[in-house]
Amino acid sequence: MVKHQPLQYYEPQLCLSCLTGIYGCRWKRYQRSHDDTTKWERLWFLILTSSFFLTLVWFYFWWEVHNDYNEINWFLYNRMGYWSDWSIPILVTTAAGFTYITVLLILALCHIAVGQQMNLHWLHKIGLMTTLITTVVTMSSIAQLWDDEWEMVFISLQATAPFLHIGALAAVTALSWLIAGQFARMEKATSQMLMVTAYLAVVVALYLVPLTISSPCIMEKKALGPKPAIIGHRGAPMLAPENTLMSFQKAVEQKIYGVQADVILSYDGVPFLMHDKTLRRTTNVEEVFPGRAYEHSSMFNWTDLEMLNAGEWFLRNDPFWTAGSLSRSDYLEAANQSVCKLADMLEVIKDNTSLILNFQDLPPDHPYYTSYINITLKTILASGIQQQAVMWLPDTERQLVRQIAPAFQQTSGLKLDAERLREKGIVKLNLRYTKVTNEDVRDYMAANLSVNLYTVNEPWLYSILWCTGVPSVTSDSSHVLRKVPFPIWLMPPDEYRLIWITSDLISFIIIVGVFIFQNYHNDQWRLGSIRTYNPEQIMLSAAVRRSSRDVKIMKEKLIFSEINNGVETTDELSLCSENGYANEMVTPTDHRDTRLRMN
């Protein structure tokens with residue numbers, strides 16, 4: 001019986017197999033190659049890199065607009081006709097796409113690091129293009145439908161830019177190992193210069209980025225102004241259904257500065273609270289009056305409005321994901337809320353709470369179309385609330401309002417020059433936080449005009465506005481913001497400059513050290529680390545990438561070895577690369593008939 005022994009045994013390379021297998025479905029040794037990556041695959045790598053940065057921006061955008069998720073859902077509700085929480089599915093999908101692209105990019109960079117030829121599998125190419133196209137379409141849709149929300153990105157950078165800069169600096173510094181390794185192995189000086197120039201341009205740009213960073217929270221602690229007052233948006237809509245009596249009771253319990261309410265008149269002249277033009281979103285009108293669900297809310301008599309439930313929708317749709325945290329008693333109370341009269345709300349808040357009133361325009365055929373201002377004023381004055389506590393927002397009949405209630409704070413929702421506002425008798429502005437800059441706030445304050453910004457729900461945004469000097473904000477999450485004792489971060493300018501310069505110096509030292517080490521290590525490998533060669537190693541070695549010059553040297557040494565010594569056997573051949581990867585070969589101990597042949 002003849003016993004056959006293998007000429008060679010290659011130790012398994014599990015990590016390398018997983019790397020090339022996941023990226024290009026090349027799990028076997030013979031499927032891998034250290035040849036140069038084709039131009040087609042380089043194009044796919046460029047697409048992959050571009051997709052990474054695009055999905056990074058989109059993921060950052062969607063994470064930061066968490067402040068406005070409810071507004072986004074309400075906006076889509078008005079366009080689509082039904083309520084659904086679109087924010088979380090979009091966030092989850094965006095996070096999944098970003099994670100997928102990031103993993104592919106890391107695998108591609110690992111291919112470069114170990115000298116493997118990149119060959120992205122066709123399934124990944126489909127997934128990459130699907131993710132890219134979906135992201136582009138979604139971003140374009142948001143830009144067209146809600147371009148105002150992109151201002152949120154620039155505002156958020158005031159809070160995150162100093163930290164994003166350090167993170168980007170760490171990432172680019174870490175890439176120096178890969179760049180330096182490629183630089184050391186390149187044979188053409190032109191290619192080396194192009195690579196180093198491009199890399200250094202990125203590094204220098206990052207070093208200088210702090211010159212463009214402007215954040216109001218980079219300031220001395222003693223210059224920090226008072227904490228902005230908090231106004232509950234439609235009461236406390238995270239703790240109770242919006243514009244209901246329970247919502248305003250919860251707001252008063254929070255001991256906040258004021259509340260905001262949306263007022264409209266019923267068909268028989270009773271002022272009540274409702275934000276939408278119809279009753280579909282916040283009541284069960286489709287069950288009680290199915291034929292009138294799309295009618296304007298002002299076309300219902302008060303006796304009809306009293307029949308509607310205004311709380312079940314809150315528990316069913318859970319717009320702020322807070323319904324599950326309600327106590328048993330609050331849950332039952334919320335389920336039984338009804339449409340709220342203006343007079344009932346005023347009775348709850350009249351003692352120590354300010355009020356911003358917003359009005360809906362009535363249809364022209366409404367019986368009180370021309371007199372609803374008078375009716376509302378009578379209701380407010382009859383409640384006993386102090387006139388100084390009322391911020392009057394509608395531009396309609398301002399002169400009449402001044403005559404009847406001269407102490408009302410005349411408030412405007414329009415961004416105009418301070419001089420024009422003063423001429424109109426405006427003392428307060430109520431604007432969306434994306435509509436004003438830090439300079440606008442300071443100019444208005446210098447002109448003795450108070451500014452209230454809406455809708456501010458996140459502590460980081462509240463902190464930025466606090467550092468800016470905003471006097472008050474309107475919020476859905478008053479119970480959260482009232483517990484913010486201090487801006488999330490506040491840094492003196494000298495301290496920030498010290499962190500900036502120190503980070504740049506550390507990065508520079510690491511980059512220079514990496515380039516020196518990689519060049520020294522590569523020179524040592526070329527001069528003395530190559531001991532013996534085997535043609536099978538040249539063909540099958542997949543752990544490292546060697547230049548054509550290195551492969552030529554190995555082949556020449558093998559040929560001269562056979563000429564000088566004849567056909568010999570070797571006990572063990574081992575080749576280590578400059579990257580630290582070993583492709584070891586073990587031969588049998590019985591060498592009687594073993595021969596190495598060159599084809």
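Any Cβ shown, glycine's included, is placed from N, Cα and C.
Nope, none of those substitutions made it into this model, it's the original residues.
According to Swiss-Prot, the mutagenesis experiment Cys15 to Ser carries the following note: Retains the ability to bind PRDX1; forms a mixed-disulfide with PRDX1; can be reduced by PRDX1; promote motor neuron differentiation as the wild type; when associated with S-18. Quoted from Swiss-Prot, the note on the mutagenesis of Cys18 to Ser is: Retains the ability to bind PRDX1; forms a mixed-disulfide with PRDX1; can be reduced by PRDX1; promote motor neuron differentiation as the wild type; when associated with S-15. Cys25 to Ser appears in Swiss-Prot as a mutagenesis experiment; the accompanying note says: Enhances the ability to promote motor neuron differentiation. Retains the ability to bind PRDX1; loss the ability to form a mixed-disulfide with PRDX1; loss the ability to be reduced by PRDX1; when associated with S-576. Taken from Swiss-Prot, the feature domain 'GP-PDE' applies to 228-485. Quoted from Swiss-Prot for the published mutagenesis His275 to Ala: Abolishes the ability to promote motor neuron differentiation. What Swiss-Prot says about the mutagenesis result for Cys576 to Ser is this: Enhances the ability to promote motor neuron differentiation. Retains the ability to bind PRDX1; loss the ability to form a mixed-disulfide with PRDX1; loss the ability to be reduced by PRDX1; when associated with S-25.
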List the same-chain residues at least 6 positions away in sequence whose Cβ sits under 8 Å from the Cβ of His275 (mutagenesis position), in sequence order, or say none.
Arg234, Glu242, Asn243, Asp262, Thr282
Round to the nearest Å and give the CA-to-CA distance linking Cys25 (mutagenesis position) with Cys15 (mutagenesis position).
14
On the three-state reduction of DSSP, what should I expect for His275 (mutagenesis position)?
coil
Using DSSP, would you call Cys25 (mutagenesis position) helix, strand or coil?
coil
Where does Cys15 (mutagenesis position) sit in DSSP terms: helix, strand, or coil?
helix
What is the average pLDDT across the domain 'GP-PDE' (228-485)?
95
